[in-house]
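The block underneath contains the structure these notes are about, expressed in structure tokens.
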Amino acid sequence: MEDLETRCASLRTEIAAAEAQLTKLKRELHEAEGAALRAQSQKTASANATTGQRTKSKWPLHGEEYRRYGRQMIVPQFGLQGQLKLRDAKVLIVGAGGLGCPAALYLAGAGVGTIGLVDGDTVEASNLHRQVLHRSRNVGKLKVDSAIEYLRELNPHPTYIAHQAHLTPREAPDIFKDYDLILDCTDNPATRYLISDTAVLLGKPLVSASALRTEGQLMVLNNPPQPPGDKTGGPCYRCVFPKPPPANSVTSCADGGILGPVVGTMGVLQASEAIKVLTSAGESVEATPPSLLIFSAYSSPQFRTIKLRSRRPNCAVCSAEATVTLESVRSGSMDYVFFCGTVDPADILSPEERISPSEYGNVDSAGAQRHIIDVREKVQFDICSLENSINIPMSTILASAYSAPTLDADEPKRLPSWLPPEVAHESNKPIYVVCRQGNDSQTVVRKLKELGLDHGGERPVVDIKGGFRSWREQVDPDWPDY
């Protein structure tokens, strides 16, 4: 029996080695074919430059290109002319994450001639479930480098340009000017306004998308890309959202979560819209009114479309009364961070109202009587929780209407519906509050004190600093890092 198991293990090892070698050979073949194609093009160009003559090819594409792109070229709405337009196109993708990865993947596969990627982040393990260009071995590598490595293996023909930094107002105009179309694949309002403003001022159409949890949105903006003041141009991001959302209402994927197929769907739709814009260049787009596409994975139907108005007559960027200029963008006088606002980490409690995770770990080890309240949402509480902790989600606390509890023994007890009676009445037990990162828990500590649960300071109501992120660092290294 042991001999058979050993033989099976040996065969699996040999098969894995053979598959790895085959993959390596296929990659080398693709690279060699791409190099040969580029060398032939350079040789022809050099010969033409030397003789002063232009050699006319029988066909507008190389043979390998017909084989690679043939299935999309026989689509009636696309055809040979569509392929030629893609080959000559230059697309800039801002953000090499959940949206940018699938968008870049399909645009590279379709044969877009030049693809630029802008991102200053590095690959993290938490990216891999949705950012499909990055692989486990590239954790820690710059995202643009990781993405281009994958794209070159997929299709060596396009030119790939890496912009290895976050987009800034000073650099944005100089980067954008060399491209025909911009894709906004970012996840924060300040960058979205910067991208839209720069695209409008440089006359570039923009495909913008977003995704969070199980929902996504998509818009094609500044299409057609007419100068500011021209009412026939497509609306910009400011036309749709003249004012940014309150900074404290903006939820990131890290905080709100995201399903990989949801953001993947939106990225693929961005690529589809980009191809439509690029292949219709020079043609009228009046027949396609601006709209907002909304995707909801758990709804039926999953897709809805909302018609958008044309350019706002008082838009700060694309109207005749525009106040935002390329110079104001470059110089920084248009402060996007100030315009959108920022949320600083919560620091609303005094040092006496907070303890470190390691200090609470000592309390836990000593077996002291206490209440530990976990204010994460239930879905997070179900992933991991401390023994004997009570889950009271922050959203439940904020959404509930209540009157302050009466703790006087001579009056009937009136408690908030979300507060367990034992927490209110077991005044001999201190209350410890914890959350994911140490911000929500501070708010809840303040709320519990407003309700009088600290009995005028006689009963400790304490926040655990840094939440479970710090708990993992200081107490339990095996705590799930999600």
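For all residues, glycine too, the Cβ spot is worked out from N, Cα and C.
Don't look for the substitutions in this one, it keeps the originals.
Taken from Swiss-Prot, the feature active site, glycyl thioester intermediate applies to Cys253, supported by sequence analysis. Residues annotated as active site, cysteine persulfide intermediate in Swiss-Prot: Cys435. For Gly98, Asp119, Ser126, Asn127, Leu128, His129, Arg130, Lys143, Asp187, Asn188, the entry in Swiss-Prot reads ATP binding site. Residues annotated as domain 'Rhodanese' in Swiss-Prot: 366-480. Listed in Swiss-Prot as a mutagenesis experiment, Gly82 to Asp is described as follows: In cnxF21ts and cnxF24ts; temperature-sensitive mutant. Impairs molybdopterin biosynthesis. For Gly100 to Ser, Swiss-Prot lists a mutagenesis experiment annotated as follows: In cnxF1285; impairs molybdopterin biosynthesis. What Swiss-Prot notes for the published mutagenesis of Arg130 to Gln is this: In cnxF200; impairs molybdopterin biosynthesis. Looking at Swiss-Prot, you'll find the mutagenesis Cys185 to Tyr noted as follows: In cnxF472; impairs molybdopterin biosynthesis. In Swiss-Prot, a published mutagenesis experiment is listed as Glu215 to Lys, annotated In cnxF119; impairs molybdopterin biosynthesis. What Swiss-Prot says about the mutagenesis result for Gly264 to Ser is this: In cnxF142ts; temperature-sensitive mutant. Impairs molybdopterin biosynthesis.
Here the features listed in Swiss-Prot are painted onto the structure.
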{"residue": "Gly98", "record": "ATP binding site", "DSSP class": "coil"}
{"residue": "Ser126", "record": "ATP binding site", "DSSP class": "helix"}
{"residue": "Cys185", "record": "mutagenesis position", "DSSP class": "coil"}
{"residue": "Glu215", "record": "mutagenesis position", "DSSP class": "strand"}
{"residue": "Cys253", "record": "active site, glycyl thioester intermediate", "DSSP class": "helix"}
{"residue": "Gly264", "record": "mutagenesis position", "DSSP class": "helix"}
{"residue": "Cys435", "record": "active site, cysteine persulfide intermediate", "DSSP class": "coil"}
**Request:** Write down the Cα-Cα distance for Cys185 (mutagenesis position) and the residue listed as 'active site, cysteine persulfide intermediate', rounded and given in Å.
**Result:** 30
**Nearest of the recorded positions (Glu215, Cys253, Gly264) to Arg130 (mutagenesis position), judged by Cα-Cα distance** = Gly264
**Request:** Give the residue from the recorded positions Leu128, Cys185, Cys253, Cys435 that has the most other Cβ atoms within 10 Å of its Cβ, counting over every protein chain displayed.
**Result:** Cys185
**Complete:** In this predicted model, the domain 'Rhodanese' (366-480) has a mean pLDDT of 88
**Complete:** Rounding to whole Å, the Cα atoms of Ser126 (ATP binding site) and Glu215 (mutagenesis position) are apart by 19
**Request:** Measuring CA to CA, name the entry from the recorded positions Gly82, Leu128, Cys185, Glu215, Gly264 that ends up nearest Gly100 (mutagenesis position).
**Result:** Cys185
**Item:** DSSP-assigned states of the domain 'Rhodanese' (366-480) in counts, ordered helix, strand, coil
**Value:** 35 helix, 14 strand, 66 coil
**Request:** Look up Gly82 (mutagenesis position) in the DSSP assignment and report helix, strand or coil.
**Result:** helix
